[in-house]
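Q: I'd like to ask some things about the structure below.
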Amino acid sequence: MLNLENKTYVIMGIANKRSIAFGVAKVLDQLGAKLVFTYRKERSRKELEKLLEQLNQPEAHLYQIDVQSDEEVINGFEQIGKDVGNIDGVYHSIAFANMEDLRGRFSETSREGFLLAQDISSYSLTIVAHEAKKLMPEGGSIVATTYLGGEFAVQNYNVMGVAKASLEANVKYLALDLGPDNIRVNAISASPIRTLSAKGVGGFNTILKEIEERAPLKRNVDQVEVGKTAAYLLSDLSSGVTGENIHVDSGFHAIK
């Protein structure tokens, strides 16, 4: 079994127990890693504190970081460095779009809504990578969560699909930029999972049913399966992998 006892990872984007990022946390925790968590609002901190009771972390390392604020990202990672020292990687699972920009016609997306989705869902990875790099002097790994809607036009995904396409390009350019620093940057394209964010996508149950019927594995995946792939990408087992987008979707991406 993979041993991550001497590794420290920052996990961003846990909203509740259904979050993909929490599935990642559970797997990394089982493998012995020290985990650091960020959250946006105070109510998220309270939820995180409850979830930590399910993990084996001896200490609660929780930091409030709103990725829309450069100052909070900069100060947050600086404080993480002071408290826990260097880190080995970051799991980024942050995305947001206004509900009306997911449910309406894509051509009616507002400028404000378009930029908001890009800012939170894509640009946040850029500034996070810049600050996390300072805590990875010997190299490390950054992994982001994406979805098939960034590669193909998916009904009702709208502005978030464009944001995910941006995120996936972001991953490639960060991989190129940070490669000389021995920092790898990859993405996991996860199958639709019943998370808080998924509630905003129209026809979500139809998508789940289609995957069960048409995907090679004839089933949907869960958060822990994404977590297992994240553990691989965050660990030295994937030392030669960067700029990659690995699909954890029962093979749905491979069929027409």
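Using the three backbone atoms N, Cα and C, a Cβ is placed for every residue, glycine included.
According to Swiss-Prot, the record shows the following:
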BINDING   GLY13, 19-20, 40-44, 66-67, ILE94, LYS164, 193-197  NADP(+) binding site
MUTAGEN   ARG40 to Gln  Exhibits an 50-fold decrease in kcat/ Km for NADPH, whereas kcat/Km for NADH increases by 5-7-fold
MUTAGEN   LYS41 to Asn  Exhibits an 50-fold decrease in kcat/ Km for NADPH, whereas kcat/Km for NADH increases by 5-7-fold
MUTAGEN   ALA95 to Val  Exhibits an 240-fold decrease in kcat/ Km for NADPH, whereas kcat/Km for DD-ACP decreases only by 18-fold
BINDING   ALA97  substrate binding site
ACT_SITE  TYR147  active site, proton acceptor
ACT_SITE  TYR157  active site, proton acceptor
MUTAGEN   ILE193 to Ser  Exhibits an 13-fold decrease in kcat/ Km for NADPH, whereas kcat/Km for DD-ACP decreases only by 6-fold
MUTAGEN   PHE204 to Ser  Exhibits an 10-fold decrease in kcat/ Km for NADPH, whereas kcat/Km for DD-ACP decreases only by 4-fold
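Explain the structural surroundings of these features, please.
A: Within the same chain, residues at least six positions away from ARG40 (mutagenesis position) with a Cβ under 8 Å of its Cβ are GLN64, ILE65, ASP66, VAL67.
In the three-state DSSP scheme, LYS41 (mutagenesis position) is classed as coil. Every protein chain shown contributes to the tally, and the Cβ of LYS41 (mutagenesis position) ends up with 10 other Cβ atoms within 10 Å.
In the three-state DSSP scheme, ALA95 (mutagenesis position) falls into the coil class.
When other Cβ atoms within 10 Å of the Cβ of TYR147 (active site, proton acceptor) are tallied across all protein chains shown, the result is 27.
Around TYR157 (active site, proton acceptor), taking its Cβ as the centre, 25 other Cβ atoms fall within 10 Å, counting all chains. In the three-state DSSP assignment, the secondary structure recorded for TYR157 (active site, proton acceptor) is coil.
ILE193 (mutagenesis position) has a Cβ environment of 22 other Cβ atoms inside 10 Å.
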Q: Where the distance is taken from Cα to Cα, which of the recorded positions GLY13, LYS41, ILE193 turns out closest to TYR147 (active site, proton acceptor)?
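A: Closest recorded candidate to TYR147 (active site, proton acceptor) by Cα: ILE193.
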Q: Which of the recorded positions LYS41, ALA95, ALA97, TYR157, ILE193 has its Cα closest in space to the Cα of GLY13 (NADP(+) binding site)?
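A: Comparing Cα positions, the closest of these recorded positions turns out to be ALA95.
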Q: Of ALA95, ALA97, TYR157, ILE193, which is closest to LYS41 (mutagenesis position) if I measure between C-alpha atoms? They're all recorded positions.
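A: Ranked by Cα distance from LYS41 (mutagenesis position), first place goes to ALA95.
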Q: Could you check the recorded positions ALA95, ALA97 and say which one's CB has the fewest neighbouring CB atoms inside 10 Å?
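A: If we count Cβ atoms within 10 Å for the recorded positions ALA95, ALA97, the smallest count is at ALA95.
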Q: Here the binding-site residues are GLY13, ARG43, VAL67; which one has the lowest number of other Cβ atoms no more than 10 Å from its Cβ?
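A: If we count Cβ atoms within 10 Å for the binding-site residues GLY13, ARG43, VAL67, the smallest count is at ARG43.
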